[in-house]
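Peer 1: Here the residue is the original one, while Swiss-Prot reports the published mutagenesis ARG78 to Ala with the comment No effect. For the mutagenesis experiment GLY79 to Ala, the note given by Swiss-Prot reads: No effect. The annotation that Swiss-Prot gives for the mutagenesis experiment LYS80 to Ala reads: No effect. Quoted from Swiss-Prot, the note on the mutagenesis of SER84 to Ala is: Loss of binding to PEPR1 and of subsequent signaling. According to Swiss-Prot, the mutagenesis experiment GLY86 to Ala or Pro carries the following note: Loss of binding to PEPR1 and of subsequent signaling.
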Amino acid sequence: MEKSDRRSEESHLWIPLQCLDQTLRAILKCLGLFHQDSPTTSSPGTSKQPKEEKEDVTMEKEEVVVTSRATKVKAKQRGKEKVSSGRPGQHN
């Protein structure tokens with residue numbers, strides 16, 4: 001009876017870790033960083049190896065050139081202010 005209680009307690013403690021594991025796997029898959037290594041396919045001639053080599057080759061060939069598409073805007077120049085007629089308190 002004690003063993004069954006221990007097993008239920010131990011399995012209950014693993015639930016948060018399983019949830020965390022599943023969440024991390026989903027996030028890594030979305031980012032493209034998750035590579036699952038299954039123990040049954042340990043043969044050296046797997047189809048994953050050539051794909052990885054092709055990805056490496058394309059990563060080396062890709063270059064990013066940053067250019068600016070913005071046009072330079074010239075500031076508007078103000079003309080000279082008109083000289084007042086000499087009458088105080090009046091505006092043009």
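All residue numbers here begin at 1 and follow the chain in the order shown.
The backbone N, Cα and C atoms fix where each Cβ goes, and this holds for glycine too.
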Peer 1: Consider the mutagenesis positions ARG78, GLY79, LYS80 and say which one has the Cα lying nearest the Cα of GLY86 (mutagenesis position).
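Peer 2: Looking at Cα distances from GLY86 (mutagenesis position), the smallest one goes to LYS80.
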Peer 1: Sort GLY86 (mutagenesis position) into helix, strand or coil using the DSSP assignment.
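Peer 2: Coil, per DSSP.
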